[in-house]
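*Asks:* Swiss-Prot lists these features:
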{"type": "ACT_SITE", "residues": "ARG305", "note": "active site, critical for catalysis"}
{"type": "BINDING", "residues": "LYS136, VAL171, LYS173, GLY183, VAL186, ILE188, GLU215, GLN216, ILE218, ASN223, THR246, LEU290, ILE300", "note": "ADP binding site"}
{"type": "BINDING", "residues": "ASP288, ASP301", "note": "Mg(2+) binding site"}
{"type": "DOMAIN", "residues": "131-347", "note": "domain 'ATP-grasp'"}
{"type": "MUTAGEN", "residues": "LEU44 to Glu or Asp", "note": "Loss of activity"}
{"type": "MUTAGEN", "residues": "LEU44 to Ala", "note": "19% relative activity"}
{"type": "MUTAGEN", "residues": "LEU44 to Tyr", "note": "8% relative activity"}
{"type": "MUTAGEN", "residues": "LEU44 to Phe", "note": "14% relative activity"}
{"type": "MUTAGEN", "residues": "LEU44 to His", "note": "13% relative activity"}
{"type": "MUTAGEN", "residues": "LEU44 to Lys", "note": "7% relative activity"}
{"type": "MUTAGEN", "residues": "ARG47 to Lys", "note": "9% relative activity"}
{"type": "MUTAGEN", "residues": "ARG47 to Ala or His", "note": "Loss of activity"}
{"type": "MUTAGEN", "residues": "TYR111 to Phe", "note": "No effect on activity"}
{"type": "MUTAGEN", "residues": "TYR252 to Phe", "note": "2% relative activity"}
{"type": "MUTAGEN", "residues": "ASN255 to Ala", "note": "Loss of activity"}
Amino acid sequence: MTNNGNEPNLTLSDLYDKDVVYTSRPSYISNPWLKPDEHQSNFLTGRELLIANQLPVIVHEASATDKLHQLFQVIGKEVPNSIYTFNNQQSYENLIKQLAHKENKKIYFQYIHDETILNQQYYALDKTLFVALNNKARIPEWTNGKFLPKRKVVKIEQFENEIKNWEFPLVIKPGDDLPTAGGYGVMICYHDADLQKAITRIKEATAETNSLIIEQKIEEKANYCVQFAYSESLGIQYLGAATQLTDKYGFYNGNENTTNVPEHVIEAGRQIMENGVNQGFFGVAGFDLLVDEDDNVYAIDLNFRQNGSTSMLLLANELNSGYQKFYSYHSKGDNTHFFNTILKYVKEGSLYPLSYYDGDWYGEDKVKSRFGCIWHGDSKETVLENERAFLAELEHY
């Protein structure tokens, strides 16, 4: 069962200097491959509060209301004191500038921001390096040319000619520095109708994208997010791995805990992490590694940044070790019913809260609330039964 007294194995403040402030919010400035709406981006700011420890985090005011305090209280936790809050684009960008220019802070960005918002000299992790490590076209550099499916990087104007030489199923990804997340920006094509949809998206992004990656679609038997952390004092630490839950088109449906990760998969991840560290990386990274029927490992995405399931791995001591599932939910419209249903399951001990974006901060039911959490229980069957009951209750209001 839940052990409320346990502390995380490792916290984010173990990895960063005292002058670092963390923001997980994507920039307000749009990007054709990453288009979460404003509320989703604000919701992301509360995701790491339980693993931050002393690391100051920039959080939207709606992600730190009394609702979150109530949920944390049930599990014996408190909202950290070391948070900086904002409430709109102007206050967010002003806060970042003030922290850097007036308070001599370095900002650790989950997603890079434009130079007009903050000059790269104020980044905790070198911006050029961060961009390079997360550029999908440069994956072969960080894997030493190993763990790669058949792939080709092409100029966007050559794409429609080149794609004629490929067979389905295939994957198309942006080959530039713009970030993607949760499968958005990754286009899996099983047939010509999928390809035509992808071509439409590519045309919309032509102004900001120079190149694309075409990749053989791996028929995987397992899809792991293998995670590591590094600081100079700690060295490289293996945090664990989570199984990625995605639909057939690669869209993210959460993570579940996994045991008995094959050693050669962990070792592949460690080699990639070592390459990043040798370039100057520090912090948390998670690598999407597929295993096919022949036990070959393929690196399909390298996230040299925190991942959605990082909290699940770092909070393992707090959770039932049987089965865990990380996911998030949106209110159906009645935010009070949404919150009360969540509170019920948190009190029952089957639902572990991570973040709560309070839509009522904007006015009653003006915006749909959102909730990030970990389900945990003795078995997968028990957890999924609880989740089904929870979803059914959310529908009845």
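The backbone N, Cα and C atoms fix where each Cβ goes, and this holds for glycine too.
What you see is the original sequence, not a version with the noted changes.
Could you place these features in context, so I can see how deep they sit and what lies close by?
*Replies:* The Cβ of ARG305 (active site, critical for catalysis) has 22 neighbouring Cβ atoms from other residues within 10 Å, across all protein chains displayed. Following the DSSP three-state reduction, the secondary structure of ARG305 (active site, critical for catalysis) is coil.
Residue density at ILE218 (ADP binding site): 18 other Cβ atoms are found within 10 A of its Cβ, drawing on all protein chains shown.
Taking a C-beta cut-off of under 8 Å and a sequence gap of six or more, ASP301 (Mg(2+) binding site) has these contacts in its own chain: LYS136, ILE139, VAL186, PHE287, ASP288.
All protein chains shown were included, and the count of other CB atoms within 10 Å of the CB of LEU44 (mutagenesis position) stands at 26.
DSSP assigns LEU44 (mutagenesis position) to a helix in the three-state reduction.
Annotation for ARG47 (mutagenesis position): same-chain Cβ neighbours under 8 Å, separated by at least 6 residues, are SER24, GLN306, GLY308, SER311, LEU354, SER355, GLY372.
A simple way to gauge crowding: the CB of TYR111 (mutagenesis position) has 19 other CB atoms within 10 angstroms, across all the protein chains here. According to DSSP, TYR111 (mutagenesis position) sits in a coil region rather than a helix or strand.
The Cβ of ASN255 (mutagenesis position) has CYS225, ALA242, THR243, GLN244, LEU245, GLY308, SER309, MET312, LYS325, PHE326, TYR327 as same-chain neighbours under 8 Å, each 6 or more residues away in sequence.
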*Asks:* Sequence order is fine: just name those recorded positions in ILE218, THR246, ILE300, ARG305 with a Cα within 10 angstroms of TYR111 (mutagenesis position).
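*Replies:* Hits: ARG305.
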*Asks:* Tell me which of the recorded positions LEU44, TYR252, ARG305 ends up closest to LYS173 (ADP binding site) in space, Cα to Cα.
*Replies:* TYR252
*Asks:* Among the binding-site residues GLU215, ASP288, which residue has its Cβ surrounded by the fewest other Cβ atoms within 10 Å?
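*Replies:* Counting other Cβ atoms within 10 Å of each of the binding-site residues GLU215, ASP288 gives the minimum at ASP288.
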